[in-house]
Amino acid sequence: MGNVCVGGSRMSHQVYSPDRADTPPRSERNTPDRRQRAAGDAERTQSMRLQQKINDLKPYVRHARGPIKAYGQAALDRASGKKTSVSFAELDATHLDAMVYIENQRNPGLNLKHFRDHKELIQALQSDGPSAFRAIFPQTCPETGQTLKHHVMADVRLHQGGAPTIIITEPAVIVGARYQQLQRHNLTLEDLSESGVPLSQVAIIETQAQKTSDDCVMYSLNYAIKAHKNAAQFDDIHHGLQHGTLSTESESRARTTLGALEASSSYSVMHEGAHAAFGADVLPVDFYKHGASLTQAKQLMKRPDGRMAGRVNSEGHSEAENLVQRNQAFRVKRRELLDDETPSNTQFSASIDGFRLQEIKRVLAEEQR
């Protein structure tokens, strides 16, 4: 479950060059092998739904200029199954401010902020502002203080005369390979505690939805939108945190990677007082709309309580769509780097790629009005 975008600095911006990435050596151009590989690329995009999103974005990218054009082309290439050599965690973060602006315009009251690190989040807790807001920020390496690629989302409530309550949604796992993720979450918790926030009023929710290596920014953006749309349910969670409790934690914590580690440890591995839970136990079903794994979607829908069996698309659609149907509609076969960083042919839902294409389209549509 070490499938998180780690290492490197968020501040080092990558420039995607589709010409450089896709142009073969002269000796390979227009050869049968080249044509066969091109046909193979086309076959990898097997989802008609994803192809529609690709087609919707193409005309906007065609008329775009500058870095956003390169970003859009990179997203199109990835969604089409072409090989790209860039980190989308970095590309997404570079263009996140534009997406945050668009989503704040589309969703009054979202109050979404993009912070450079968790320390900016702490500063926002101590300043005048809306009583409810969401924030996306990269994690920080405890050893070097360097911001990393992996991003998370925090849903925040400020309480008059009391300490804030914070729900951090982790799109992948809390622990991670060699406990690196856990150490970074612990750094955030430590700094929150030193700033005066009781850790009994902080929860980390692990969804395990992110299986690809670098889609954390898109998951975090989607989670912020979903948290706002399900604000009443989040209000209930915040109300419990005000009293130092998180419902179902006694059973749910064991279903997280943190709980699995704690079961084999004789000491506390996360800062004492902070809460942890598995996303499917506390979050609405639409938080798993873009989950990559069909196995996970099927397992969630088999829950006895039925809380993950509902629709994940909006009421505006004529037909309801559940987790498995969504996953199958965006399922593609593509060569990806998996957790062990070895190439493998695999099938998964590229729904999160579709979300990225949609967000880029919204940014470009605003620019080209």
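Yeah, the Cβs are placed from backbone N, Cα and C, and that goes for glycine too.
Annotation comment: Swiss-Prot describes Arg49, Lys53, Arg106, Asn222, 226-229, 289-290, 314-317, Arg326, Gln358, Arg362 as 1D-myo-inositol hexakisphosphate binding site, evidence class a large-scale study or a structure entry. Per Swiss-Prot, the feature active site maps to His150, Cys216 (among others); the stated evidence is experimental evidence. Marked as CoA binding site by Swiss-Prot on the basis of a large-scale study or a structure entry: His150, Ala177, 211-212, 292-295, 331-334, 344-348. According to Swiss-Prot, the mutagenesis experiment Lys211 to Ala carries the following note: Abolished ability to acetylate host TIFY9/JAZ10; when associate with A-295 and A-348. One mutagenesis experiment named in Swiss-Prot is Cys216 to Ala, and its note says Abolished acetyltransferase activity. Reduced ability to trigger host TIFY/JAZ proteins degradation and altered host infection. Here the residue is the original one, while Swiss-Prot reports the published mutagenesis Lys226 to Glu with the comment Abolished binding to 1D-myo-inositol hexakisphosphate and ability to acetylate host TIFY9/JAZ10. Annotation of the published mutagenesis Lys289 to Glu in Swiss-Prot: Abolished binding to 1D-myo-inositol hexakisphosphate and ability to acetylate host TIFY9/JAZ10; the original residue is retained in the structure shown.
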For His290 (1D-myo-inositol hexakisphosphate binding site): intrachain residues, at least 6 apart, with Cβ closer than 8 Å: Ala209, Met218, Tyr219, Asn222, Ser349, Ser351, Ile352, Gly354, Phe355
Nearest recorded site to Lys226 (mutagenesis position) by CA-CA distance, among binding-site residues Arg49, Thr212, Leu294, Gly316: Gly316
Recorded positions compared (Cys216, Leu294, Val332) - the one with the fewest other Cβ atoms within 10 Å: Leu294
Close in space, distant in sequence - His228 (1D-myo-inositol hexakisphosphate binding site), Cβ under 8 Å, 6 or more apart: Asn107, Gly109, Leu110, Leu112, Arg134
Cα-to-Cα gap, Thr212 (CoA binding site) vs His150 (active site), nearest whole Å: 12
Neighbour count (Cβ, 10 Å) for Gly316 (1D-myo-inositol hexakisphosphate binding site): 5
Spatial neighbours, same chain, of Gln358 (1D-myo-inositol hexakisphosphate binding site) - Cβ under 8 Å, 6+ residues apart: Lys53, Asp56
Spatially closest candidate among Arg49, Lys211, Cys216, Lys289, Gly316, the listed recorded positions, to Val332 (CoA binding site) (Cα to Cα): Arg49
Proximal residue to His150 (active site) among recorded positions Arg49, Lys211, Lys289, Gly316 (C-alpha distance): Lys211
For Gln347 (CoA binding site), the one of Lys211, Cys216, Lys289, Gly316 that lies nearest, given that the recorded positions are compared by Cα: Lys211
Around the Cβ of Arg49 (1D-myo-inositol hexakisphosphate binding site), the count of other Cβ atoms that are within 10 Å: 15
Rounded distance in angstrom between the Cα atoms of Arg49 (1D-myo-inositol hexakisphosphate binding site) and Lys289 (mutagenesis position): 14
Minimum Cα separation from Gly316 (1D-myo-inositol hexakisphosphate binding site), reported as the residue among recorded positions Lys211, Cys216, Lys289, Leu294 that achieves it: Lys289
